[in-house]
Amino acid sequence: MSRETNFNGTKRKRSDVAEKVAQRWKSVRYSAEMENMAPVNSNNDSDDCVIVSESKIIDLTNQEQDLSERIETNDTAKGAVFKLMKSDFYEREDFMGEVEDMITLKDIFGTETLKRSILFSFQYELDFLLRQFHQNVENITIVGQKGTIMPIEARAMDATLAVILKKVKLIEITMPPFASHHTKLIINFYDNGECKIFLPSNNFTSMETNLPQQVCWCSPLLKIGKEGLPVPFKRSLIEYLNSYHLKDIDELITKSVEEVNFAPLSELEFVYSTPSKFQSSGLLSFYNKLEKLSAGTSASDTAKHYLCQTSSIGTSLSRARDENLWTHLMIPLFTGIMSPPAKDTAGRKKAEILPTNSLINEYSQRKIKPYIIFPTEQEFVTSPLKWSSSGWFHFQYLQKKSYYEMLRNKFKVFYKQDPAMVTRRRGTTPAHSKFYMHCATNSAGPCDASQVFKELEWCLYTSANLSQTAWGTVSRKPRNYEAGVLYHSRRLANTRKVTCRTFTRDRRGCAGNPTHVAVPFTLPVIPYDLAEDECFCLARHEND
């Protein structure tokens, strides 16, 4: 077994697979701004294993190499779908499972009909990423934060990579300390004029793609042309692109997106965060969308369930009090416990956050049940690759244990996967995805836990973790760029509910009634055993 250095310089053991992660990044130092300057209460919640220092892409060679292999996409679904990212570790050559539920980066980038690809992400490992492309691709536009793009090492460069690298256009985004260009978005254009959009939960590095569980939202094929009616998804996507205020994005990306007919996505909403001071985004924008769509839908005889599955939990909203973004701000806003944001005499939006005990009473009276899915220490122990995927999960609660104990012991908000329902190959491996969802059940009789979160009022799949950095608050703008897709029952035809299933056991819906959302964790989830379960925390293992 090898040993690795933790953030504070102490040593701990790591597995052989974790050693491979370290070898991949061993020549890259951590960003001094992000790691050394972050104060205790900074809400820096990067959910990624490392943040690399600024680098430049190396010069191209003139060598070329033809690829005879022709790769075809196998996704023929007419509507938007969720897929599980296939893993080189969990699904090996002998895998015979539900391949229709899975996708690879080769499926996304490797088709010979792909003409242009536009990528937004937080981390890029170029020698891994560019090998996923077919040689026929004409242009690859990469939008990334300075210091997060891993160049191709000289010893890894070959003729195939050199050919692809010549087609790359890099747009670098300068971000302030403790902020991230965290959006994960792919826009593909094909040689027949069609377009397709993907929202993966992973950044473009080998280990992040393969070690934690990852998912990908895939749009249907979109044609070039005009819509008969305005499409909110398109409008919000263009607003997001405009928020960069960069000529290269306007010329190379926005103009192309404007030519696409987004009518097939008319039932969905694009939800985003941007640090731009000129646009409303993040929590306030999401709240406004829900308010507009949810008007008149509340019922007094229902129990209301609100679930957040995340790979990172930010620090308390307040230094003086223990306040969590989900339990103390988002759910109270969504349910009307908290009054809508109002401006004071100085024009600033304000919100009065109730004390914890008052909120717990309100939740009880209004039949509101909050859930946060976050991996336990034991889930890593029982997962196939043990601690190897743990580097992508962050909740540094030892710095303020009262905050953690409030969530765990007072709200009893933490839930985990049901170990009896996980798959043999992936086991209790946690998911790096971020889902926010709401459903209602009849409160007159006993609640059937197996049916909770099968039919939803709404579901947001996003890159945004549970933090102020990603979402902002009522009075603060987000610091990150984030992107996601919102399903809402009021947008669906025939007043349907948003249907949800799990990849672990449920099969795809029949052709006439497909499921809208698929999640990489078990449904139902089960509550933490307060006598045994603790949230995973890296600091617990500093001296292992």
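Each residue, glycine too, has its Cβ placed from N, Cα and C.
Annotation source Swiss-Prot lists active site, nucleophile at His182. Just so you know, the Cβ of His182 (mutagenesis position) picks up 29 other Cβ atoms within 10 Å once every protein chain is counted.
The active site, proton donor/acceptor feature in Swiss-Prot is assigned to His432; the stated evidence is experimental evidence.
The substrate binding site feature in Swiss-Prot is assigned to Lys184, Lys434; the stated evidence is similarity to another entry. Secondary structure at Lys184 (substrate binding site), as computed by DSSP, is coil.
Here Swiss-Prot describes His182 to Ala as a published mutagenesis experiment; the accompanying note says: Loss of activity.
One mutagenesis experiment named in Swiss-Prot is His432 to Arg, and its note says Interferes with the hydrolysis of the covalent intermediate with DNA that is formed during the enzyme reaction. No effect on bleomycin sensitivity. In the three-state DSSP scheme, His432 (mutagenesis position) falls into the coil class.
One mutagenesis experiment catalogued in Swiss-Prot, His432 to Asn, is accompanied by this note: Strongly reduced release of the covalent intermediate with DNA that is formed during the enzyme reaction, leading to the accumulation of toxic adducts. No effect on bleomycin sensitivity.
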Distance, Lys434 (substrate binding site) to His182 (mutagenesis position) (CA atoms, angstrom): 12
